[in-house]
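Pasting the feature list from Swiss-Prot:
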type: MUTAGEN; residues: K173 to E; note: In ERF2-1; loss of function
type: DOMAIN; residues: 173-223; note: domain 'DHHC'
type: MUTAGEN; residues: R182 to Q; note: In ERF2-7; loss of function
type: MUTAGEN; residues: C189 to S; note: Abolishes palmitoyltransferase activity and interaction with SHR5
type: MUTAGEN; residues: D200 to A; note: Loss of function
type: MUTAGEN; residues: H201 to A; note: Abolishes palmitoyltransferase activity
type: MUTAGEN; residues: C203 to S; note: Abolishes palmitoyltransferase activity
type: ACT_SITE; residues: C203; note: active site, S-palmitoyl cysteine intermediate
type: MUTAGEN; residues: F218 to S; note: In ERF2-2; loss of function
Amino acid sequence: MALVSRRSTRSESTSITKEEHTGEGSLTKLFFRWLVTLEGDQDINDGKGYISLPNVSNYIFFLGGRFRTVKGAKPLWLGVLLAIVCPMVLFSIFEAHKLWHTQNGYKVLVIFFYYFWVITLASFIRTATSDPGVLPRNIHLSQLRNNYQIPQEYYNLITLPTHSSISKDITIKYCPSCRIWRPPRSSHCSTCNVCVMVHDHHCIWVNNCIGKRNYRFFLIFLLGAILSSVILLTNCAIHIARESGGPRDCPVAILLLCYAGLTLWYPAILFTYHIFMAGNQQTTREFLKGIGSKKNPVFHRVVKEENIYNKGSFLKNMGHLMLEPRGPSFVSARKPHEAGDWRFMDLSPAHSFEKIQKI
């Protein structure tokens, strides 16, 4: 009798779920889930990726998977967004009109400011909300022993053959969290809870990883921020110099001048560092591993080493970075997937060999 009652309860709950998905309430629910997807739905085995990806990652999706961010992290990216938008608003209200109607042809500087500002904002959004190169989960599943024990050989590094005996060895490693053999230069991000191709670092300012598919947008964002600050500084300096009443009559110009001068340096230092790294085909993780330090690599003495990925010249390396295809999105948030797709399944955590031995 208990078994029959359980079956009837399950059938009733299933029918209720089907009714919910076919009623008017389901349309509202689906709309809000499309608008903001905070948690994945365990009851839905198929559908778009943005519905299932939150089950196996720390991502939050917006507008049907078109934008993403990481939950649980400090919202520093909101401060960066305000730092981009607020100067443009103040410049548009108090400065643009006066510079536009001068006799000496300062319209070009106004146009340049808005042009580089748009590039800065667009590249920031692209860097912060796009797929950095997330690798699919549960591709290389081993036959787990008792108590979900991973075989010991899965904790070994595999060295790949290279065409050069001078450069360092290329190794691949098994990720017990994502359960895949990671490709070279890939790494697991504990903040996002995903493995990322050509993982450079997790940037707290954009709340996203910087990897193969968004590194170029990150560089464009830094360059756009630098040029926008320089042009804003120039425009405000011209306004102050041309003001007949002195600096007291243009307080907003002085405010923007100080702001542009202060916000120029950090992006400039960061951009210089990453240009050197990209020009040598080296990631931040590889650089930190080479110097054996976890400190801020921007202020560390540069140590140039042999690199199998180096194309031989700065221009070739930069061209390879900026012009090569970004590669496919292996775990697309907008494409549908079928029921039983293991890439979107949150499997029981496997224990390490060492942990089992202690037990």
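Cβ atoms here come from the backbone N, Cα and C positions, even for glycine.
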On the three-state reduction of DSSP, what should I expect for C203 (mutagenesis position)?
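It is in a strand.
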Which has the fewest other Cβ atoms within 10 Å: K173, R182, C189, C203, F218, the mutagenesis positions listed?
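So among K173, R182, C189, C203, F218, the mutagenesis positions given, the one with the fewest Cβ atoms within 10 Å is K173.
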What same-chain residues, at least 6 away in sequence, bring their CB to under 8 Å of the CB of D200 (mutagenesis position)?
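In sequence order, the residues whose Cβ lies under 8 Å from that of D200 (mutagenesis position) (at least 6 apart) are C209, I210, G211, Y215, M277, T283, T284, R285.
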Please report how many Å separate the Cα atom of H201 (mutagenesis position) from that of C189 (mutagenesis position), as a whole number.
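Between the Cα atoms of H201 (mutagenesis position) and C189 (mutagenesis position), the distance comes to 8 Å.
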For the domain 'DHHC' (173-223), would you mind checking the mean pLDDT of the predicted model?
93
How far is it from K173 (mutagenesis position) to C189 (mutagenesis position), counting Cα to Cα, in Å?
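Here the two Cα atoms are 14 Å apart.
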How big is the Cα-to-Cα gap, in Å, between C203 (mutagenesis position) and R182 (mutagenesis position)?
21
Within 10 Å of the Cβ of H201 (mutagenesis position), how many other Cβ atoms are there?
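The answer is 19.
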